[in-house]
Each structure stands twice: as structure tokens, then as C-alpha cells.
Amino acid sequence: MGRAFVYVILGGGVAAGYAALEFTRRGVSDGELCIISEEPVAPYERPALSKGFLLPEAPARLPSFHTCVGANDEKLTPKWYKDHGIELVLGTRVKSVDVRRKTLLSSTGETISYKFLIIATGARALKLEEFGVEGSDAENVCYLRDLADANRLATVIQSSSNGNAVVIGGGYIGMECAASLVINKINVTMVFPEAHCMARLFTPKIASLYEDYYRAKGVKFIKGTVLTSFEFDSNKKVTAVNLKDGSHLPADLVVVGIGIRPNTSLFEGQLTIEKGGIKVNSRMQSSDSSVYAIGDVATFPVKLFGEMRRLEHVDSARKSARHAVSAIMDPIKTGDFDYLPFFYSRVFAFSWQFYGDPTGDVVHFGEYEDGKSFGAYWVKKGHLVGSFLEGGTKEEYETISKATQLKPAVTIDLEELEREGLGFAHTVVSQQKVPEVKDIPSAEMVKQSASVVMIKKPLYVWHAATGVVVAASVAAFAFWYGRRRRRW
């Protein structure tokens, strides 16, 4: 027995939900679209799992964070899918895919065929066993990738109040889970091999400010070392962790966040794999024209930097999903996916956003002493390529986004750039209007050339310099095509 659909989305994470919403808005007919997911629930916003889901009071629970509430859009409950004629095949694993025949075989033995396939399989959490450490199956060792993981972690947290937790990893999951554990009145020690937290993105100066705040909340840091083994009680529950530097840490709970690996195994040998993900073009189309890939599993061209990237963040998942559906449903009017890499996080009283690429010379600016509002620029080969801001307003975040998208030449020295701070970004934007990047660029969009910014007088955050006169053609373009870019 088998079923046939025009469109099949394989995977049930964030990207799948946003793709489904885009399909309905582009006129998909009842019965044409199917979503196949190993999870037993409809697509949901994964960021909630390390934040609201772990709160000790009034924690977030489904259906409150089904997609697409994370972008202030519709909440896609199971009823929504039914009302729109979308087939949800949940709790089902696909054990093989035949790209040439355009078929999928489920673990139940059902064959599902498609005309177009969107791969939204995401990624899996790396396990300690892959690094030679046994014991991940202990009841108080927790990962956090899906709803089942979150439920397990929440249960262990409830039984560990005033106890000791060891968080392995200093990235997104480690930092956000550590904050949640503190809120739950658990003593936290973070362990990671790098010199500072969020090493792939933060500079040492930025990291030190966040680490100092965490320390003030009682969090301890052990850096430059790794976990080597666990100690267990008679019930095979972890009681302590041993580190390579000889440290011995008591543990009632262990949270592991040591990275992810894209779920590409079904397509290896059938589609081109690059940088760990499925290689796609600027329309999110793989080496097979009927197969698209979106979200964490996709390696796509980032036009701003002229190279292939695989990005692990919810914003990329949301926007790549919309673009892939646009390319399938309206190929003539859909242009290239012109994505500006974007990362953000909210922990304790902090809220930061980053745009672009954290490479090149770093210039810090703002009020690092009080930790309320500060930022950084990354300058590579004389151009602005990355911007970070903590504690900004919505308008300030939009400004650094637009400035980074322009990739302007920096003609002032770095010391002056530090003094200018946010004023530099304001000047970039005021001197040259940016055709704001749409979630789904149209084929008619014209790529604007990089701007050159020359600043003669110091500026302050609240005083944007007077913009230069923009050519009439550019002004007309901005009028017709410019519209506010959504950041949430």
C-alpha cells in the first residue's frame, strides 16, 4: 500500500511548520501536502525548550509554542493542519528514500511518493559516546534537542532542587540551560574546552561580561578541559563527573550540549553533501531538481560573503523554509535567497543580536562597564562584515542589520570606529538607503553595491548624521521595493 502527494516535507521541526504555512498562503490544494515526522506532535518552536519550557512557574507547554508563533504569526495546531487539508504523519520514521524514484519508505512499510520533496530533517545532538565517554543513558544525563528531551530534563530538574548540576558545553544550549537551572535554584558548574563561552561567536571581552554576570548568579566555570567519565550509584544514576584536568564534581543532574550533526544519512550517495549538510543552490534546491533542503540540514550560498554556509539557528530555518516553498510554487518570480546570517539569545536580563560574520578585526564599543548596552563590529579587508549589540532598541537592532547588509567600506581608523559606536551604523544607513531584505526576495530585486562611508566628526547613538543625497534611481527603488524587514 502507498500514498502519493505533490509535496512532501520530511521532518517536523521549525522549518517544516514555516514551510507548511507558506504553502497554504501560496494556494496549495487540500490533499497535496504531507508532513512526515518522527515526533508525535505537530511542528513547534524549538527555542522554547531551553527557555519558557524550563521555567519553574507557569512553564510553556504545547499548544502555546507551535509554529509559527515565534515570528508573531499563526499558531499551527493539529486542527489547523486538518482544516487546511495537510496530512500529518507523526511518530513515523522514514527508513529509506529513493530520490530517483521519488519515493520514501516508512518504518511501518508504507511507501509515500512525491513530486517535490523538502528535506527538513534538522540535526541530532552529538552524544558523549562519540567522544569516548559512556553513560548517556543514565536517567539524570540530559540532552536538549526535541520535546522528549525537554520533558525528561524538566522532570529531572524538579527532583534536583538545591542540588548540583554540571553543564557540559559552553554554547547556546549550555548557556541557556545554565540560566534556566539557576532560575530553578540549582547549583551550576559549566565545563567546556574553550577559553570562554560562546567561542564561535563571542570575543573574549564580550564573553567575560556574560561570564561575570553568570558568576554573580552563582554559576562556576571550569574551562580548558573536558569530561572523561561518570561515577554512578547502585541504581546507575550519575553521582559525579570526572574531568581531564583531574577535577571531581558532584552531580545530581548533567546537561550535555556539545554540538549537533545534520541528519543527512538518508541522502548520502544520492545528493551532494558539503560542509556536513545537503548542498543546495540559492533557491534551496539540491543536486536533484525535485528535492529541496532547508534549516540546519542545508548548506546554501550566502551571497554577502560569496561562499557556502550551513547555519544552525531558528531564523535561518524560518526564512529558508519560506524561500524554498516560494521557489517551488512560484519559480519565475522567486529570486536568490539573499540571507544575512542572524543569531540572537535572551538569558536572564540580557538580550543580544548578531548579524553577519564574526571574522576579521574586532572593534568593541558602548558601555561594557555597566553591561547595559554595548556592542562590537567585525571589519575584514576594509569592510564591515559583522555587528553585535546587547541591550539595543528595536530600531537600533534594525540599524545594525541594515548596515551589515550593506557591507560598507570602513574608511576611518578602528579607534575612531570605536568612538563612533552605533553612530557609525546610523551614518551608513542614513547615507545610503538599503533595499530591505524580504523573507522571500522577488526576481526583480536589484543588488545594491557596497557603500563607502566617510565620517569627519564624532557621532553619538542618539545623533545620526545627515545623510548624503541619494541618486534618484536608488530613491525610486527604495520607495517601491523597501519595506520593513521582520526580525522576530
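Any Cβ shown, glycine's included, is placed from N, Cα and C.
For G12, G13, V14, A15, E39, R46, K51, R145, D146, D296, V314, Y344, the entry in Swiss-Prot reads FAD binding site. Long-range C-beta contacts of K51 (FAD binding site), restricted to its own chain and to partners at least six residues apart, with a cutoff below 8 Å, comprise A60, E176, S180, R346.
Among the features that Swiss-Prot reports, NAD(+) binding site is placed at G170, G171, Y172, I173, G174, M175, E176, E194, R200, G259, E312, H313, Y344, with the record citing similarity to another entry. DSSP assigns G170 (NAD(+) binding site) to coil in the three-state reduction, outside any helix or strand. Proximity of G170 (NAD(+) binding site) to non-local residues of its own chain (separation of 6 or more, Cβ distance below 8 Å) is seen for M190, F192, E194, H196, C197, M198, A199, K223, given in sequence order.
Residues or ranges marked as NADP(+) binding site in Swiss-Prot (evidence: similarity to another entry): Y172, I173, G174, M175, E176, R200, G259, E312, H313, Y344. Long-range Cβ proximity for G259 (NADP(+) binding site), meaning a same-chain Cβ under 8 A and a gap of 6 or more residues, is found for A125, L126, G169, G171.
Annotated L-ascorbate binding site per Swiss-Prot: R318, R346, in sequence order. Neighbour density for R318 (L-ascorbate binding site): within 10 A of its CB lie 27 other CB atoms from the protein chains shown.
A mutagenesis experiment is reported in Swiss-Prot for this position, G11 to Q, and the note states: In sdp2-2; loss of ascorbate recycling. On its own chain, G11 (mutagenesis position) has I35, I36, S37, I119, A120, T121, G122, N263, G295, V297 as residues at least 6 apart in sequence with a Cβ closer than 8 Å to its own Cβ.
Swiss-Prot lists V14 to A among its mutagenesis entries, and the accompanying note reads: In sdp2-1; loss of ascorbate recycling. The Cβ of V14 (mutagenesis position) lies under 8 Å from the Cβ of P43, Y44, E45, R46, T67, G70, G295, V314, A317, R318, A321, each of which sits 6+ residues away along the same chain.
Sequence-distant neighbours of G386 (mutagenesis position) (same chain, 6+ apart, CB under 8 A from its CB) are F354, Y355, G356, D357, P358, T359, G360, A376, Y377, W378, T404. One mutagenesis experiment catalogued in Swiss-Prot, G386 to Q, is accompanied by this note: In sdp2-3; loss of ascorbate recycling.
Ranked by Cα separation from R200 (NAD(+) binding site), the binding-site residues G12, E39, D146, H313 are led by H313. For Y344 (NAD(+) binding site), applying a Cβ distance below 8 Å and a minimum sequence separation of six or more within one chain yields D315, S351, W352, Q353, F354. Separation of the C-alpha atoms of Y172 (NAD(+) binding site) and E39 (FAD binding site): 23 Å, rounded to the nearest whole number. Max Cα-Cα distance over the annotated NADP(+) binders (Y172, I173, G174, M175, E176, R200, G259, E312, H313, Y344) is 17 Å. By a simple count of nearby Cβ atoms, those within 10 Å, the most crowded of the binding-site residues R200, H313, R346 is H313. The maximal spread of the NAD(+) binding site, taken as the longest Cα to Cα distance among G170, G171, Y172, I173, G174, M175, E176, E194, R200, G259, E312, H313, Y344, is 21 Å.
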